[in-house]
Structures are given as structure tokens and as C-alpha cells.
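Let me begin by presenting the structure, written as C-alpha cells, before commenting on it.
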Amino acid sequence: MATFISVQLKKTSEVDLAKPLVKFIQQTYPSGGEEQAQYCRAAEELSKLRRAAVGRPLDKHEGALETLLRYYDQICSIEPKFPFSENQICLTFTWKDAFDKGSLFGGSVKLALASLGYEKSCVLFNCAALASQIAAEQNLDNDEGLKIAAKHYQFASGAFLHIKETVLSALSREPTVDISPDTVGTLSLIMLAQAQEVFFLKATRDKMKDAIIAKLANQAADYFGDAFKQCQYKDTLPKEVFPVLAAKHCIMQANAEYHQSILAKQQKKFGEEIARLQHAAELIKTVASRYDEYVNVKDFSDKINRALAAAKKDNDFIYHDRVPDLKDLDPIGKATLVKSTPVNVPISQKFTDLFEKMVPVSVQQSLAAYNQRKADLVNRSIAQMREATTLANGVLASLNLPAAIEDVSGDTVPQSILTKSRSVIEQGGIQTVDQLIKELPELLQRNREILDESLRLLDEEEATDNDLRAKFKERWQRTPSNELYKPLRAEGTNFRTVLDKAVQADGQVKECYQSHRDTIVLLCKPEPELNAAIPSANPAKTMQGSEVVNVLKSLLSNLDEVKKEREGLENDLKSVNFDMTSKFLTALAQDGVINEEALSVTELDRVYGGLTTKVQESLKKQEGLLKNIQVSHQEFSKMKQSNNEANLREEVLKNLATAYDNFVELVANLKEGTKFYNELTEILVRFQNKCSDIVFARKTERDELLKDLQQSIAREPSAPSIPTPAYQSSPAGGHAPTPPTPAPRTMPPTKPQPPARPPPPVLPANRAPSATAPSPVGAGTAAPAPSQTPGSAPPPQAQGPPYPTYPGYPGYCQMPMPMGYNPYAYGQYNMPYPPVYHQSPGQAPYPGPQQPSYPFPQPPQQSYYPQQ
């Protein structure tokens, strides 16, 4: 009697998980680090796990189910850790409908989506399906088999119920029928009913009280009845499921009535006993008459009939209790011992996360935002200090300090100028600047080409998508490329803006270079040439040891100390490192969301508060020193002898000092620009890879969608058949009855029966046909046979009956036909009939029209009878 329903597994196409995940890991984590290598190995293991779980047929045992559960747990674990989407990590998963068997012109229905939620739903479906198959394979004659079956049916019910609640939110479009909410909801109820049936079998085996067994059976009957009601009006499950559900409903109801009748007998309610046994017998009779192909209830039927016969006999001879109507009986109670097992990840008890140390995407995004805030704070503080240093150098250069207090002889190069000259020469001089400026346009052009190529890929794919959308209209059901590419195009626009600003910055650097190139060239010359290029002046009166010179030297020394302190502060700002991962993870665990701004600002104030205070103090200290230097320099200028030669010399020295500052700034800016372009190249290459990956994924999705569209178009019914013209329906000059409509092509051809004996050969016109010729049963009024043309030869065999025959039942014996002629070829496939083949004068007639004949000989085909 026990017939259990199990679910077929869905089939999928192979997907390489490792390649896109490894790309993301390499772009996200530092190159060459142990962390990156570990995650790359984990991605390879994940790809192997998918192949083991869904890429091959699975046996019906616990080990195969454990592999499926491990894969499901793993994809649930990585979902928050990787940005799976159509425009980031784009993985297209293709799954076939588990219940669709395909058609003549195409395979089974399948759906391809770039959604990890879709993959999760399909894998969980397979977990439930395999659990149902394992449960159905159990030996229910022992407690262990009953226990395993009940556990797996309840798990399958919970898994199907989980899919019902989550599938629509996980997918961006309608799912296939097998994972639609209606279908999985029905499957969940079927699995729950079978779990209840297992508990009923357990109670029966343990010989529990009949009242309890009756309640368990009645509850199982309700579950089966509800499942049957849900699916009988929807063509979603295989057809063989419906009769099994109906039979199980009746059988469980009969069991409930049977055990309740035993309870009634114990309570001396003999009339109720008979009424319940009669109802049980009727239910089992219905099952035996309608569903005997699916379930065997002979033993149970005999058991009920024996009990009913004994009860009637005892009641008729002893008790004489009135047999009540069924509607007057008290309803049987219900007791459920099953419930759908909720899906709580991890499901597998042996699960180990391959990416255990990887943080969720929300934490990664918060860390990226925190690092950006940190970089902004550090860069802002460093920029303030560098601007202050540049300002100080500019003020000193305009005052010709410290060269003014060093140049007392008027005919030698001041020591500060010599130091700056040696520094310029050591850094490569003007040749370094020339080389760096020459490289900038090449770097810029390379970046532009990468960006243009990336956007070209998007443009081409979008144009193709638009063309196909215009061609197929509403059939083209996927996200439009122009919507999908909006983030990428915004990113590309941002890169374009960055390049435009870089071009402007390059122009400013070149302008500065042209303005100060000659002075920098002079600063690169040897000391004798440099000294010769500087105008000499009359020896100034000795001011060494004067108070104003000593004050200036002290102020300049303090300013140098401030500059050195800034270098230390800059290093301190760059070296501070604090990992916010733990704080973000704690916030995510406690609140479910991360308030990144509040957490980051608080932590940055704590870590960098002291350093930023020192930066502001350094700026204020420099401001005071520069004011004092300017005041002291005014006094120094008044004391210094003034003449034209001295003024000209001082101007040249100022220009040389300014040239040094400009050289340092140019080299720094050019190196920064080169570094910027090289780093931008890496970013643009990643952007190009991202564009290339998504375009490739879209092309793959497009090909799958086109294939599905072709199959769906092929499955669509063709145009209505053209009605047969009137002149083809009967021979000329006759009114023979219309032949029966040929069988539809979906009906298997009926095996032909031996035909009736044919009538005797047609005699000459002066002799009548034999009145004793046999007539086939059911034939209509025969049309007169065509008269024999005088002088023509008689036919080589008996003429066939001049009346139509029904499909599959030819009414005449096969006679020699023209080469290639097959009178059954078109009739088997319901093809339209061409015009009647007219006979030539003097030609022996063909048999009467069974079906319209053919205008030309057809290729040889296999007929029902061998050709003679």
C-alpha cells in the first residue's frame, strides 16, 4: 500500500565560480599577501564544491545530501561577502525545470539569471528533492527507517516552504513553474502529509491505542486532501501525482474509520462500528476501482471486509443495534506529530566556511569609507603643512634670505646658493625635469585609450541589446543594458573628468617650467660659471656680529626647526594605522546596520586629534616667525649699503633661490603626476576588466535567451490547417461519403487489423458484379465502380472496394503500386491532401478513394503492410 511521492532534482549548466571571485579578490586585497592567496584557494574549492553538488548525478544516500547542504550553506555564507550583481560580480546560473520533459523541437524549459538568490533557491530545491528520494528509499519495517523517513520528509517540507516564502524576492522575474510559490507550497504540504503517514505507520507498528491511530490517520488524510485540492486545478506537477494524492486521502480516511470502528466496538457501539466499516469499505472500493494502478489495497480491503462481515453477523444475531447514518457519527479527532523543519543556516553540521575570515560586503564598504575619511584627514593636514613650508620659502626667497646675511663680500657665491645648486645637480638637474615632462603626454594618452575601449565595449553591447529588444519586443525579458550600465557609465564619466583635470594640472606645471627653466639651467652650472653669472657688488661694510644679523640668524634657525618638525609630523600622520573591522562587525551584529560616519568620525578624532593639534600649532608658530623675520629684514636693509650693483646682485640671488624652490616643486609635481597616471592606469585596467566581464556575461545571457526564444517559438502551434477544397472531398461526378478525419498526430497509430476479403475481379460491362461479394461492416453506400474502357486490359488483381475506410483499418489488400507510392505516408502525419490524381484514358483504375490520392509518386516510406 505504501507508495510515496519523491521529487526529481533540477539540472544545471556548469558555472566557473573561481574566475570572477578570484578577480574580485585580487582587486580588493593586497597583491602578494597571504590573505589574498588564501581567499583565491577558497574560491577554487568553492568551484569544486559546486561541481560535486550539482554538476553530476547524485546517489540517494546521506553523503550526497550532505554535499548539497554544504554547498547551500557556503553560498549563503558568501552572499554578504561578495557583491553579486549584474554590474559587479556577474555570475549567470542556468537551471532547467525539474518537471518539464521538453518537446519534439526543444529541450526542457530553463531559466538563466545573474542572481545568487536564484542559485540558492534551486540548490535548496535539490536538497529537498534528494531528501524526499532518500526518505522514499527507507525500509519502513523497522524503527530506524521510519525515523529517517520522517526526518527527511519534514526537512523537505520546510525547505520547499522556505523557497515559497523567499523565491519571488530572490528573483528579478517570474521563476520556472517548479520553484513557483504555488508549486513548492503544494510540495511542502505533500511532504508534510507523507511525514504524518510515517508516524501513522509507526503508531500502527507499535500497536498504539486505536483512538490515537485514528487521529493520526485522519490528520494525514486532511493533509493529502489539502494537497490534492491545491494541485488538481493547476498543471504544475507530474500527472501521476494526482491519483496518488487522491488514493492516499481515501486510504488514510479509511484507516481512520477502521480504527475508530475498533474503538466503537470496545465501547459497545456496534451500529457505529458497522457504519464506520461500511464507509471504510466504500473508500477502499473507490481506490481499488480508480487508482489500483498506483496503489495496492487488496490486503487492507480484505481486512475491512472481514471485520465488516463479522460485525454485521454479530449485530444481526446478537446485538441488533441500529446502524446510524454516516452524517450522524461524531467526527474523528485529529492529531499532528509533524511540522516543517525551518531552514536555519548552516543546515549541515559539518559545515566549515571557506571564507571564514572574509568580512561582509557592508563591512568592506564601511572600511573603504573609513579609509577614505582617514586619507582625506591625513592629506588635508599634510597639504596645510606643505603649503606653509612653500609660503615660508617664498617669503625667504623674496627677502634673499639667508643669502643676504651670508653675502658680505659681494663677489662670491653665497653658501646657501651653492647648497641649492649642488642639490639640483644631484637630483639630475634640468634633464630630469625635461624627461618627466616628456613622459606625461604618453601616460595620458594610454589612459584615454583604455577608457575609450572600455566605453566602446559597453556601447556595442548596448546597441545589440536595443536591436534585439526592438525585434522581439516583450519577449526580450531581461534588464535593459542602458539601465544596467548606468553605474559603469557614471564611473567612466568620473574618470573622464579626472583626466580633464589632470590635463589642466599638466598645463600649469608646463607653464611654471617655461617660466623658470633658464634660471634652473643656471643653477645647474658649476660653481665658477655660476659665480661668473652673478653680478658682483662693492664690498659691503662689515655687518658680521651686528645685532640685527644675529636676530635674523636666530629666527631663520627657528624656522628651520619648524620645518623639520613638520617632516616628523607628516611621517607620524602617515604611519598611524588602526583597524576598524572589529568595531564595524560589532555594530553589524548588534544593530544589523553600520553607522559608518558616526563610528569613523569618533575614531578619527581619537586617533588623530593630537597630531592635528600639533599641525595647527606649527602653522601658528611659523606665522609669528615670518612676521618677526620681515621686521628684522627691514632693519637689515636700512643698515646695508645700497647701490645699483648690490641691488642687481641681490635680484639675481633671489631668482636663483626662487628657481631652486620651483625646481623642487616641479620635480615633486611631475613625479606625483607620473605616479597618478600609473595608478590611474591600474584602476582603468580594472574598470576595463569589469566592463569586459559584464559584457561577456551579457553576451552569454543573450545567447541563452535567444536559444530559449527559438525553442519557445518552435513549440508554438503553427497556423490553423487550411480546409480541404470541395473538389478534393469526392470524386468527379460522384457523391461518395466524406472520409473520416484522420487521427491527430499526437495519437499513436492504431495497429491495423487484417482486412476483409476483397470482392472478385471486375467483370466486363455486360456482366453484373457478384451479389455474394462480402461487404465490410459499417461501410457506407458504395459509389459505382468506374466502367472499364473497351479494349483496355483488365486490372492484374481484384479491384478494391469503392468506399472509404477508417484510419488504421484499410479495407483492401495491398496491390502493386507505382514505384515510391505509399498510400499511408500522409495519413499518418495528418498532412493536407493534394488534388486527385486523374487517370489517363485507357489506364486501369486505381482502387476507390480511401483517402485523397497524391499528384506525384512519393519517396518510399515504411507502410503498415509489406509491399507486394
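Just so you know, glycine gets a Cβ as well, placed from its N, Cα and C.
Feature annotation from Swiss-Prot assigns domain 'BRO1' to 3-392. The average pLDDT computed for the domain 'BRO1' (3-392) is 90.
Look at Leu216 (mutagenesis position): DSSP puts it in a helix. Experimental mutagenesis is annotated in Swiss-Prot for Leu216 to Asp, with the remark: Abolishes interaction with CHMP4B and abolishes rescue of PTAP-type L domain-deficient HIV-1 p6.
Of all the Cβ atoms in the protein chains shown, 9 others lie within 10 Å of the Cβ of Ile318 (mutagenesis position). A helical conformation is recorded for Ile318 (mutagenesis position) in the three-state DSSP classification. Among the mutagenesis entries in Swiss-Prot is Ile318 to Ala, noted as: Greatly diminishes rescue of PTAP-type L domain--deficient HIV-1 p6.
Where Swiss-Prot documents Tyr319 to Ala as a mutagenesis experiment, the accompanying text is: Greatly diminishes rescue of PTAP-type L domain-deficient HIV-1 p6. Under a cutoff of 8 A between CB atoms, and with a sequence separation of 6+ in the same chain, the neighbours of Tyr319 (mutagenesis position) are Phe270.
According to Swiss-Prot, the experimentally introduced change Tyr319 to Phe is described as follows: No effect on rescue of PTAP-type L domain-deficient HIV-1 p6.
According to DSSP, Phe495 (mutagenesis position) is assigned to a helical segment. Under 8 Å, Cβ to Cβ, and six or more positions away along its own chain, Phe495 (mutagenesis position) finds Leu451, Leu680, Ile683, Leu684, Phe687. According to Swiss-Prot, the mutagenesis experiment Phe495 to Asp carries the annotation: Impairs rescue of PTAP-type L domain-deficient HIV-1 p6.
In Swiss-Prot, a published mutagenesis experiment is listed as Val498 to Asp, annotated Reduces interaction with HIV-1 p6 and EIAV p9; abolishes rescue of PTAP-type L domain-deficient HIV-1 p6.
For Val509 (mutagenesis position), the same-chain residues that are 6 or more apart in sequence and have a Cβ closer than 8 Å to its Cβ are Ile437, Leu666, Asn669, Leu670, Gly673. Quoting Swiss-Prot on the mutagenesis of Val509 to Asp: Abolishes interaction with HIV-1 p6; impairs rescue of PTAP-type L domain-deficient HIV-1 p6.
According to Swiss-Prot, the mutagenesis experiment Cys512 to Ala carries this note: No effect on interaction with HIV-1 p6; impairs rescue of PTAP-type L domain-deficient HIV-1 p6. The DSSP secondary structure for Cys512 (mutagenesis position) is helix. With a cut-off of 8 Å between CB atoms and residues at least 6 apart in sequence, the same chain places Asn662, Glu665, Leu666 near Cys512 (mutagenesis position), listed in sequence order.
Where Swiss-Prot documents Phe676 to Asp as a mutagenesis experiment, the accompanying text is: Abolishes interaction with HIV-1 p6 and EIAV p9; abolishes rescue of PTAP-type L domain-deficient HIV-1 p6; no effect on cytokinesis, nor on midbody formation. All protein chains shown were included, and the count of other CB atoms within 10 Å of the CB of Phe676 (mutagenesis position) stands at 16.
Record note (Swiss-Prot) on the mutagenesis of Phe676 to Ala: Loss of interaction with SDCBP. Secondary structure from DSSP puts Phe676 (mutagenesis position) in a helix.
Ile683 (mutagenesis position) falls within a helix when secondary structure is assigned with DSSP. Looking at Swiss-Prot, you'll find the mutagenesis Ile683 to Ala noted as follows: No effect on interaction with HIV-1 p6.
Here the residue is the original one, but Swiss-Prot notes a mutagenesis experiment at this spot, Pro720 to Leu: Abolishes interaction with TSG101; no effect on rescue of PTAP-type L domain-deficient HIV-1 p6.
Record note (Swiss-Prot) on the mutagenesis of Pro802 to Ala: Decreased interaction with CEP55.
Experimental mutagenesis is annotated in Swiss-Prot for Tyr806 to Ala, with the remark: Abolishes interaction with CEP55.
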Rounded distance in angstrom between the Cα atoms of Phe676 (mutagenesis position) and Val498 (mutagenesis position): 11
Candidates Leu216, Val498, Ile683: member of the mutagenesis positions with the richest Cβ shell (10 Å): Leu216
Val498 (mutagenesis position) to Leu216 (mutagenesis position) - Cα separation in whole Å: 73
